[in-house]
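S.K.: Shown below is the structure under consideration.
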Amino acid sequence: MRDEIATAVFFVTRLVKKHEKLSTQQIETFALKLMTILFEKYRGHWHPDCPSKGQAFRCIRINNNENKDPVLERACAESNVNFFHLGLPKEMTIWVDPYEVCCRYGEKKHPFTIASFKGRWENWELAQHVSCAVNRATGDCSSGTSSDEESCSREAQIIPKVNNPKSVYQVENFKQSLQPWFCLPRRKHLADGRGFLPGAACHPVPKSSKWCRPASRRVDRYHWVNAQLFSGQTAPGEPGEEALSSLKQK
């Protein structure tokens, strides 16, 4: 019960904070009062073996027929806060049930999950889901689906796989064309011929250079990343730390 109530209070206070009508101290006082009231109300009405039992009693609801939820109104009264300064949506329902906290923004829209406690959660994961739920409740994200767990998450960036067995990059499906690499602009740290790029064919290396790689077509975008760079033994003409850090950002 503690985690579910804390999540509901965190969700409400995030909505209040986004409205920017109350000070930080007022929000903290309101959150403390709301949590205390919810613990008092839900004690004796919490059934982990049957989460749906007492669901209507535990829900926090605001709509056109009842524009002030009794629990929120009491928390405002005990913390000396104007209810309408909370800036909550005109139609919103929050269900605080064992193992799950859900919300519905609008009476005719589908509910979505704020947090589910059926598995283990890290603090940052919970905060991310609550933040996304706040965005949905304030209209920043689409609210037509029943779950938004993936709608506000970032896609993982994958480094393509390369064919060099010495390369540190071993991710699948390298299909990117090599043509753009032959049109890179000249960089200051490569002007003296100390560094090498596949695109160096556009800029001749000075004759004084004692060693350089042939400008043949490469099948490995990261062929310059090899064991020598990480063992500290860099061959003449191989890119140094400055060139390495610059190229890895591309």
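The backbone N, Cα and C atoms fix where each Cβ goes, glycine too.
Dumping what Swiss-Prot says about this protein:
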type    : residues      : note
MUTAGEN : HIS45 to Ala  : Loss of interaction with CNOT7
MUTAGEN : TRP46 to Ala  : Loss of interaction with CNOT7
MUTAGEN : PRO51 to Ala  : No effect on interaction with CNOT7
MUTAGEN : ARG58 to Ala  : Loss of interaction with CNOT7
MUTAGEN : TRP95 to Ala  : Loss of interaction with CNOT7 and CNOT8. No effect on interaction with EIF4E
MUTAGEN : GLU100 to Ala : No effect on interaction with CNOT7
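Can you tell me where each of these features sits in this structure?
M.R.: Within 10 Å of the C-beta atom of HIS45 (mutagenesis position) sit 12 other C-beta atoms, taking all shown protein chains into account.
The local packing around TRP46 (mutagenesis position), expressed as other Cβ atoms within 10 Å of its Cβ over all shown chains, amounts to 17.
Counting every protein chain shown, the Cβ of PRO51 (mutagenesis position) has 16 other Cβ atoms within 10 Å.
Listed in sequence order, the residues of the same chain lying 6 or more apart from ARG58 (mutagenesis position) and placing their CB within less than 8 Å of its CB are LYS41, TYR42, HIS45, TRP95, VAL96, ASP97.
Other C-beta atoms found within 10 angstroms of the C-beta of TRP95 (mutagenesis position) number 22, with every protein chain shown included. Reduced to three states, the DSSP call for TRP95 (mutagenesis position) is strand.
If you take the C-beta of GLU100 (mutagenesis position) and look for same-chain residues 6 or more apart in sequence within under 8 angstroms, you find GLU4, PRO51, THR113, ALA115, SER116, PHE117, LYS118.
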S.K.: Could you tell me which three-state DSSP class HIS45 (mutagenesis position) falls into?
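M.R.: It is coil.
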